[in-house]
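S.K.: Grabbed the feature section from Swiss-Prot, which reads as follows:
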type	residues	note
ACT_SITE	His108	active site, proton acceptor
MUTAGEN	Asp137 to Ser	Exhibits 8-fold increased catalytic efficiency for the activation of INH (INH-NAD formation). Possesses an enlarged substrate access channel
BINDING	His270	heme b binding site
VARIANT	Trp300 to Gly	In strain: H0892/92; INH-resistant
MUTAGEN	Ser315 to Thr	20-fold decrease in the rate of INH-NAD adduct formation. Exhibits significantly reduced affinity for INH (KM is increased by 43-fold)
VARIANT	Ser315 to Thr	In strain: H0181/94, H0452/92, H0948/92 and H0169/93; INH-resistant
MUTAGEN	Trp321 to Phe	Nearly no effect on the kinetic parameters for the activation of INH
ACT_SITE	Trp321	active site, tryptophan radical intermediate
MUTAGEN	Arg418 to Leu	Exhibits 1.7-fold decreased catalytic efficiency for the activation of INH
MUTAGEN	Arg463 to Leu	Nearly no effect on the kinetic parameters for the catalase and peroxidase activity. Activates INH and mediates InhA inactivation as efficiently as wild-type
VARIANT	Arg463 to Leu	In strain: H0169/93; INH-resistant
VARIANT	Pro501 to Ala	In strain: H0948/92; INH-resistant
VARIANT	Gln525 to Pro	In strain: H0251/90; INH-resistant
VARIANT	Leu587 to Pro	In strain: 15726/89; INH-resistant
VARIANT	Ser700 to Pro	In strain: H0004/93; INH-resistant
Amino acid sequence: MPEQHPPITETTTGAASNGCPVVGHMKYPVEGGGNQDWWPNRLNLKVLHQNPAVADPMGAAFDYAAEVATIDVDALTRDIEEVMTTSQPWWPADYGHYGPLFIRMAWHAAGTYRIHDGRGGAGGGMQRFAPLNSWPDNASLDKARRLLWPVKKKYGKKLSWADLIVFAGNCALESMGFKTFGFGFGRVDQWEPDEVYWGKEATWLGDERYSGKRDLENPLAAVQMGLIYVNPEGPNGNPDPMAAAVDIRETFRRMAMNDVETAALIVGGHTFGKTHGAGPADLVGPEPEAAPLEQMGLGWKSSYGTGTGKDAITSGIEVVWTNTPTKWDNSFLEILYGYEWELTKSPAGAWQYTAKDGAGAGTIPDPFGGPGRSPTMLATDLSLRVDPIYERITRRWLEHPEELADEFAKAWYKLIHRDMGPVARYLGPLVPKQTLLWQDPVPAVSHDLVGEAEIASLKSQIRASGLTVSQLVSTAWAAASSFRGSDKRGGANGGRIRLQPQVGWEVNDPDGDLRKVIRTLEEIQESFNSAAPGNIKVSFADLVVLGGCAAIEKAAKAAGHNITVPFTPGRTDASQEQTDVESFAVLEPKADGFRNYLGKGNPLPAEYMLLDKANLLTLSAPEMTVLVGGLRVLGANYKRLPLGVFTEASESLTNDFFVNLLDMGITWEPSPADDGTYQGKDGSGKVKWTGSRVDLVFGSNSELRALVEVYGADDAQPKFVQDFVAAWDKVMNLDRFDVR
C-alpha cells in the first residue's frame with residue numbers, strides 16, 4: 001500500500017452542500033493545511049522528497065559510520081548499565097531496573113517492520129516522531145527515551161538515537177543475564193517522520209483493516225491502529241487465547257517470523273518486567289503529540305495517585321509474568337504450565353488471567369516492595385499453551401531451556417536487524433561472523449574485477465549477441481528495481497533475477513524474453529571467464545547491469561549522443577541455496593509503472609502505485625519522471641506493450657515521450673475497450689498513441705507536467721540523456737553498500 005495517499009473517493013468534492021471539499025475552515029500551512037484539503041485525491045509527490053538534506057542538522061559531509069566507529073562499545077555498555085540500574089524519582093524503575101522497559105522500547109521500535117513493503121523497523125529512530133511516539137501501544141516509552149538522554153548527550157553525533165534505542169534493549173538483556181547473538185550499529189537518524197500507511201482507521205484501536213473472516217489488509221501487520229502487533233487482551237479485547245493465536249501467527253508472519261521465532265520472542269520478552277494497569281484508564285492524559293506544551297513532549301500524564309511507580313498506568317493490564325522479573329531463566333514457561341488459569345480483570349478494567357483458585361498467591365514480587373502477588377498472564381501468553389503448534393514448541397523448551405535461549409537469541413537478533421538489509425551495513429565489534437539466510441547473503445568477491453579494457457570487450461560481445469536494447473534494458477531494470485529502500489532488500493547484486501522466485505515473477509514476463517537474455521548472458525560469462533587472463537572474472541550479476549548500460553549507450557548513439565554509462569563492477573552471484581524463496585516472494589512487484597505493469601488486486605490506481613514504487617526506489621520526482629520517459633522510448637514495457645511508447649523511433653534515447661505527451665494536437669479519451677487505457681487521437685480522429693493512467697498523469701498532474709515541460713523543450717535532449725543516465729546509474733547501484 002502506498003504511503004500517505006488518502007482514500008480514493010468517487011468524486012473530488014466533499015460533503016459540503018456547495019460542492020466545496022473543505023468542511024469547516026482552511027488551516028494555515030504551518031498547521032498542516034494545504035492543497036490536499038481542497039483536492040484530497042491529488043498525487044502527494046511529497047512522499048518522494050522525505051527527509052531532505054536541508055532538514056538534516058548534521059550536514060551533507062557528516063559520516064555516521066566513521067563517527068560510530070570511534071565509540072568504545074564497552075564504555076557505552078557501562079554507561080547504559082548505569083542508567084538502567086539508577087532509578088529516577090520522576091519515573092521510578094520497577095524492581096530497581098529499567099531493563100524491561102528498554103527491551104520493550106527496542107522491541108516496539110523494531111517491531112513496526114512488515115514484510116510486504118519493508119516499511120517500519122528501528123532504522124531512522126522513527127519512534128521519536130508522530131505517529132509512533134503517540135501510539136497507544138507505545139505508552140510510557142517517551143519516558144524510556146528521556147531516561148537515555150544522558151547517554152545520548154554524552155556521545156552526541158557519535159551515536160544515533162536509532163542505534164541507541166535498539167542497543168539499549170540489547171544491553172538490557174545482557175544486564176539481566178541473557179547472552180545475545182550480537183549487534184550491528186549503523187542506523188542513521190532521520191529528522192522527520194516517514195509518511196507510512198499504517199491503516200485506514202481514523203481512531204485508535206480501530207480495526208477496519210480486516211475483511212472476510214479475518215483477512216488482514218496488505219501490507220499491514222498489526223491487528224489494530226496504534227498497536228505494534230496483537231491486542232494483549234485478545235482480538236478486539238476478546239480474551240480468547242485460541243483466537244488470539246490466530247492473530248499472533250499472522251501478525252508475526254508479516255513481521256518475518258516463523259512459529260519458533262514467534263514463540264521465542266514472546267517467551268523471551270515476557271521473561272522480564274511487568275505491564276502497568278494500577279488504576280482507571282480514564283485518569284491518563286493525552287499522548288505526547290496532543291499533550292500540553294508545558295509537558296515538554298511527554299504524554300500519558302496520569303492523575304491516579306502519584307501517576308508513577310506503583311500507580312503507573314500504561315496498557316491498563318497489571319501483569320507480572322515471573323518471580324524473577326529482572327533475571328533470565330525459564331520461569332515464564334514454568335509458571336505458564338505450572339498453573340491453571342482463570343479470567344480476571346486488572347484494576348484498570350482490562351482482561352487478564354490469574355492463577356486459578358488462589359494458587360501461587362504471594363509468590364510474585366511487588367515491584368516496589370509491597371505484598372507479594374498472584375501469578376498473572378496475558379490472554380496472548382496463554383495462546384502459547386492452547387495453540388497446538390505453539391504448545392509443542394514451548395513444552396519442549398520447558399524441558400530444554402538451552403534451546404529456548406538459543407532460539408530467542410537468534411530471533412531477537414533478527415527482530416532488531418530485519419530492516420537493515422545486508423550484513424555489509426552492520427557496523428561495530430559486536431557483529432557476528434555468521435551470516436544468516438534471512439540476511440539475503442551474497443558471496444564475497446573472490447576474483448579480480450574487470451577493468452576498462454575488459455568492460456569494453458564485454459560490451460562489444462553483448463551488442464553482437466543479438467539481444468535488443470529493449471531486452472537488455474528490461475532485464476537490467478527487472479533485476480535492479482527489485483530493491484526496496486525501506487528494508488534495503490533486493491537489487492541486482494546476487495544475480496537473483498535468474499533464480500526462483502524472481503525468474504518466475506509475472507512482472508518479469510518469464511515466458512517472454514527473460515530466459516533468452518539469461519541464457520545469452522550466461523554464455524558470454526562462461527566464454528569470457530574461461531579465456532580471461534589471470535584471475536579476472538565477471539559475475540552474471542555484473543553482466544546483467546552491464547548489458548543495460550551497453551544498450552543505453554547504443555540507444556543514445558542512435559539519438560546522436562556518444563556517451564559512456566557509468567558501470568561499477570563487483571557484484572557477485574548468489575546460489576539458489578542462499579535464496580529463501582518464501583522470503584523473497586514478498587518483493588514481487590504488484591505494480592511497476594516504470595514498465596507500465598499493473599497486476600491484479602492493487603488498492604489504488606496505477607499512478608499512485610507508481611509513486612509508491614518510486615518511493616521504495618528512493619527516487620525524487622524528477623528522477624521518476626526522466627526514468628519513465630526514457631524507459632518508454634527504450635521499449636522496456638511489460639511484454640513490450642505499446643502503452644506510452646510515444647515515439648516513432650523506439651530503442652532510441654530521445655525525449656519523444658515528453659514532446660508527444662505535450663502535443664496539443666492530440667486529444668485523449670478512454671479506450672472503448674474499457675480496460676483502463678487511453679487513446680490519443682490526432683486531428684483526423686486517427687488513434688496515434690495509446691497510454692496508461694501512469695503515462696497520462698505526467699500531463700494531467702500540474703507538478704509532474706512542470707517536470708515534463710523541462711524535458712519536452714526544444715533544447716532539452718542533452719539534459720534528458722544526462723539526467724536519465726544519472727537516474728539509471730542510481731537505480732543500478734542502490735544495493736551496492738560495498739561501494740557507498
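Using N, Cα and C of the backbone, Cβ positions are placed for all residues, glycine too.
Substitutions noted, but not modelled.
Help me picture these features in the structure, burial and contacts included.
M.R.: DSSP classifies His108 (active site, proton acceptor) as helix under the three-state reduction.
Contacts of Asp137 (mutagenesis position) defined by a Cβ separation under 8 A and a same-chain sequence distance of 6+ are given as His108, Gly226, Leu227, Ile228, Ser315, in order along the sequence.
Taken residue by residue with DSSP, His270 (heme b binding site) is part of neither helix nor strand, so it is coil. Sequence-distant contacts of His270 (heme b binding site), defined as residues of its own chain at least six apart whose C-beta falls under 8 angstroms from its C-beta, comprise Trp321, Phe332, Leu378, Asp381.
With a cut-off of 8 Å between CB atoms and residues at least 6 apart in sequence, the same chain places Ala139, Ser140, Asp142, Val284, Gly285, Pro286, Glu287, Pro288, Ala291, Ile313, Thr314 near Trp300 (variant position), listed in sequence order.
Counting every protein chain shown, the Cβ of Ser315 (mutagenesis position) has 22 other Cβ atoms within 10 Å.
DSSP assigns Ser315 (mutagenesis position) to coil in the three-state reduction, placing it in neither a helix nor a strand.
The Cβ of Arg418 (mutagenesis position) has 25 neighbouring Cβ atoms from other residues within 10 Å, across all protein chains displayed.
Within its own chain, Arg463 (mutagenesis position) has Ala550, Lys554 as residues 6 or more apart in sequence whose C-beta sits under 8 angstroms from its own.
Counting every protein chain shown, the number of other Cβ atoms lying within 10 Å of the Cβ of Pro501 (variant position) is 17.
Sequence-distant neighbours of Gln525 (variant position): residues of the same chain at least 6 apart with a C-beta under 8 Å from its C-beta are Val538, Ser539, Phe540, Leu543.
Listed in sequence order, Ser482, Arg484, Arg489, Gly490, Gln502 are the same-chain residues six or more apart from Leu587 (variant position) with CB atoms under 8 A from its CB. In the three-state DSSP scheme, Leu587 (variant position) is classed as coil.
Under the three-state DSSP scheme, Ser700 (variant position) falls in the helix class. Take the CB of Ser700 (variant position) and look out to 10 A: across all protein chains shown you find 14 other CB atoms.
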S.K.: Relative to the Cβ position of His108 (active site, proton acceptor), how many further Cβ atoms are located within 10 Å?
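M.R.: The answer is 22.
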S.K.: Distance check, please: Cα of Pro501 (variant position) against Cα of Arg418 (mutagenesis position), rounded to an integer number of angstrom.
M.R.: 20
S.K.: 10 Å Cβ neighbour count around Trp321 (mutagenesis position)?
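M.R.: Result for Trp321 (mutagenesis position): 25 other Cβ atoms within 10 Å.
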S.K.: Measuring Cα to Cα, tell me the gap between Arg418 (mutagenesis position) and Ser700 (variant position) in whole angstrom.
M.R.: 39
